[in-house]
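Chemist: Handing you a structure now.
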Amino acid sequence: MAFLTALFLFLFFSFSSSAIVDLSSETTSLISFKRSLENPSLLSSWNVSSSASHCDWVGVTCLLGRVNSLSLPSLSLRGQIPKEISSLKNLRELCLAGNQFSGKIPPEIWNLKHLQTLDLSGNSLTGLLPRLLSELPQLLYLDLSDNHFSGSLPPSFFISLPALSSLDVSNNSLSGEIPPEIGKLSNLSNLYMGLNSFSGQIPSEIGNISLLKNFAAPSCFFNGPLPKEISKLKHLAKLDLSYNPLKCSIPKSFGELHNLSILNLVSAELIGLIPPELGNCKSLKSLMLSFNSLSGPLPLELSEIPLLTFSAERNQLSGSLPSWMGKWKVLDSLLLANNRFSGEIPHEIEDCPMLKHLSLASNLLSGSIPRELCGSGSLEAIDLSGNLLSGTIEEVFDGCSSLGELLLTNNQINGSIPEDLWKLPLMALDLDSNNFTGEIPKSLWKSTNLMEFTASYNRLEGYLPAEIGNAASLKRLVLSDNQLTGEIPREIGKLTSLSVLNLNANMFQGKIPVELGDCTSLTTLDLGSNNLQGQIPDKITALAQLQCLVLSYNNLSGSIPSKPSAYFHQIEMPDLSFLQHHGIFDLSYNRLSGPIPEELGECLVLVEISLSNNHLSGEIPASLSRLTNLTILDLSGNALTGSIPKEMGNSLKLQGLNLANNQLNGHIPESFGLLGSLVKLNLTKNKLDGPVPASLGNLKELTHMDLSFNNLSGELSSELSTMEKLVGLYIEQNKFTGEIPSELGNLTQLEYLDVSENLLSGEIPTKICGLPNLEFLNLAKNNLRGEVPSDGVCQDPSKALLSGNKELCGRVVGSDCKIEGTKLRSAWGIAGLMLGFTIIVFVFVFSLRRWAMTKRVKQRDDPERMEESRLKGFVDQNLYFLSGSRSREPLSINIAMFEQPLLKVRLGDIVEATDHFSKKNIIGDGGFGTVYKACLPGEKTVAVKKLSEAKTQGNREFMAEMETLGKVKHPNLVSLLGYCSFSEEKLLVYEYMVNGSLDHWLRNQTGMLEVLDWSKRLKIAVGAARGLAFLHHGFIPHIIHRDIKASNILLDGDFEPKVADFGLARLISACESHVSTVIAGTFGYIPPEYGQSARATTKGDVYSFGVILLELVTGKEPTGPDFKESEGGNLVGWAIQKINQGKAVDVIDPLLVSVALKNSQLRLLQIAMLCLAETPAKRPNMLDVLKALKEI
């Protein structure tokens, strides 16, 4: 007994002594940990002077008196992880997540042999992943995510950690391939590897991790194909491989993953069909396939999955939306936007009682919106924008008692906006780009939840009522491009939450209400293109948060307010300020007068200033140079005087500077050479003098420079040749002297060069003639001499103007240099030569006149022969081939006449080639005349248009075509080769088009189906759009065709289309677009607005082109008896009626109907309907039309 007592006491004291030593060591380690921190005060409870045990300190947990857990997450601890932590021998959990630790993991940590949980996520740790992890055999949970680890995954990670059940290395900078040893982790259930730079294929050994439940590796660089062994993961519940360039199809073997609940393959560059085998995944709740290139229909087998979420946006899925969707009884979100689904929206969607989010935007859906859509009342967000939906929305959404967002933009919905929409809990209502008519219901403004209401590009009319002030929650109101009238109500000032107000392109009148200044949250105010009058209220421009102010195209008068928004006065550019509509100040096209306020120079965050086309006077304030963020400054079209401030060279971000059409004088500042970002510089039509600064050669980004119509002088600097991106250089009508620098031949991007009407001398540099991209060269009216170089553009009279240089010689100017070089030494010899020539001409003319009179007597009784004789009577008149003109950048230029008669062809050749304009050679009728086929000597076939005398507009048409076609060269425009004018006779010579007109093929050509198939029709649509887009946008001034129709689309031997017959075309100058009292166009193609206004626009051409697209897709004429029962009695009305009835497919030409081509045909129909919008402002421009057609 005594022995046992002694043994017990010995063991007790021995254990106590050991424990005391261990406890002292642990306390020391914890204190060392604290002291190593850069902010130790955050662990204030760790204090050895207190009576509390270290086991009671924050984050410390003990078992049997020893530390087994240290958990200090999200405390903002800073510093490096101290190696002393390895002294905590019994530690099983170490969690330092969500702090600010940096540096590497100390290797001593691997001495913690009992460690089961290691969480170092959310810090700034660096270095390679430590290979010594294999020294922790009991590790179950490892989280190193959200750090800065680099390098590859060491195979030892997977070989020596057999117990590991969760591994997270996501959001680091790891790279390389995944080693096949990953298959050794037989107990792993969670594997997170995303947001790294891993590459290669996922190893097939992944299938050996039999217990894996969650596998997430998004946002890496894995590629396909995916290993079929994934199907062996029978416990897999979540698979996320999104945002990887897999470039493969979805494996059919995924259908064997019966426990799969979440499948996320978003933006994985997937191709092929959605495999029907996915229907075997009976546990699948969330299927996310958006942003891929999947095609085909939705497989029926998906109907058997109890999905909560199905997203497949931005793919190429097609077919109709299946009615079996109604089987998804627990579906919460259905997102199928940006695909190619067609047909009607199935009413069975009402059978999805849990559906909250429905997005079917940007498809080819047609017909009316089914009233059953809101049958369950659960929908909270509906997006049907960008389809072909038609009909009205009366009572359609009455049952949507939970609806907070309704987006219907860019459809063909008509009728009025329902009165009862205000009863819904709507926060966003977007109705842009439809055919809504009538007034905006007053009841809508009673909505207390409405934060966004947009209805631009419709045909809404009426006025804005005072009740608008009741919509207190409204933040965004966009009603641009409608027909709203009246005054802007003062009550709009009550909308203190309003951030964006856009009423552009309406018919509002009166003054801008001062009360708008009470909308203190306004960031964007756009009242442009209305009929507003009066002065700009100071209270508006002083709005503290105003970032975009557009009041252009009104009748505003008075001076510019001197205290713009406080937002503009910020010292630094705020965040997001480079987004669209930030820092814009546009007051152009008004009647504002007085000086530009100096205070504008204090608005340091202004990005764009446009004050053009007003009546502003005085000098340009030097203070504008302080606007260091300015990218565009347009002060053109005013009455500004004085010199250009040299300080403007400080605006280093300036990309566009337009000071044209003012009265500025003095020199061009040398400091302009500092504007390294400048792309376009326009100083035309001022009174500038002096030389062009050599410093402009520093403008390496400049593409267009116009210094024309000034008094600039001196020699042209060779430094201009360093502007390597220059496309257009215009310096005509100045007083430049000296020679043209040959260094300009280094400007390989140059397309337009005009140095005409100066005092330049010397020879034409050969290098300039050989510029590879030069389309137009105007050297006319200088003092140039010598032989014209035989290279490139100088030998092309359609591209080079050389007239007015008397000492030039060579074939192209019709003067032989050798003959001209042999001087006649005797003045008597010259006089004798001239006298002899005169006698010869006199005798010839006298004889010809006698012969003609004799013939006229013989033919007096034959009208047809009299016509032939009259034509033959001027056979000595020359048929001149045109020299080209050029397009140019300034807003307005004078019409360029054709000063270079070349390659003379006798009219007799034309008369003979057409057999005296015989009826058998007629190939068509153009505007105001008949077109004949003619084969000239040399086997050149041309088309000759003989303008009719009976047409009172014949001379106008002739001049219009001359002015237009002589300046334009494009592969999709018919080239005008020559012309002749004698008395009342006028002839135009065009290139001959073998396949005639589109009109001929669509209606008269036998065997049309075999030849004019869908691919050719699409080719014709794209080519014709390309030609018309060039007329509208290829250069300034723009060109309106005014008579676009199928007979004016000609086809060459390869069915490449070319736009023809510019008989009604006219150049638009800066403010000229009115036609004569004669309505332009051809019946069936005339836009509706031409019957109400004398103003011709490019949007009128777009409408006519929309009719041509309809002809191509339907095979029908624009007018005819087939349309008697249709609205408007024409093809357009018939097509709209069919589409509104949900029968868009019936519009397609029956000869072309094909399941494979239906989507592209419906897409062309959709583009046509956009072009045919009744309101011009709703129509796209031709560049947008061309882009859309090319994407089919």
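A Cβ is built for glycine as well, from the same backbone N, Cα and C atoms used for every other residue.
So Swiss-Prot has the following annotated:
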MUTAGEN   LYS104 to Asn  In exs-2; male sterility
DOMAIN    917-1192  domain 'Protein kinase'
BINDING   ILE923, GLY924, ASP925, GLY926, GLY927, PHE928, GLY929, THR930, VAL931, LYS945  ATP binding site
ACT_SITE  ASP1043  active site, proton acceptor
MUTAGEN   VAL1185 to Glu  In exs-1; male sterility
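Could you place the listed features in the three-dimensional structure?
Modeler: In the structure as shown, the Cβ atom of LYS104 (mutagenesis position) sits within 10 Å of 13 other Cβ atoms.
In the structure as shown, the Cβ atom of ILE923 (ATP binding site) sits within 10 Å of 16 other Cβ atoms.
In the three-state DSSP reading, ASP1043 (active site, proton acceptor) counts as coil. Other Cβ atoms within 10 Å of the Cβ of ASP1043 (active site, proton acceptor) number 22 in total over all chains.
In the structure as shown, the Cβ atom of VAL1185 (mutagenesis position) sits within 10 Å of 26 other Cβ atoms.
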Chemist: Round to a whole number and give the Cα-to-Cα distance in Å for the pair ASP925 (ATP binding site) and LYS104 (mutagenesis position).
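Modeler: That comes out at 85 Å between the alpha carbons.
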Chemist: In whole Å, how far is VAL1185 (mutagenesis position) from ILE923 (ATP binding site) when you measure between their Cα atoms?
Modeler: 31
Chemist: Using a 10 Å cut-off on CB atoms, tell me which of the binding-site residues ASP925, GLY929, VAL931 is the least crowded.
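Modeler: It is ASP925 that, of the binding-site residues ASP925, GLY929, VAL931, has the fewest other Cβ atoms within 10 Å.
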Chemist: Rank aside, I only need the closest one: which of the recorded positions GLY929, VAL931, ASP1043 has its C-alpha nearest to that of VAL1185 (mutagenesis position)?
Modeler: ASP1043
Chemist: Rounded to a whole angstrom, what is the C-alpha distance between LYS104 (mutagenesis position) and ASP1043 (active site, proton acceptor)?
Modeler: 75
Chemist: Roughly how many Å separate the Cα of GLY929 (ATP binding site) from that of ASP1043 (active site, proton acceptor), to the nearest whole number?
Modeler: 14
Chemist: Cα-Cα separation of VAL931 (ATP binding site) and ASP1043 (active site, proton acceptor), in Å?
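Modeler: Cα to Cα, VAL931 (ATP binding site) and ASP1043 (active site, proton acceptor) are separated by 17 Å.
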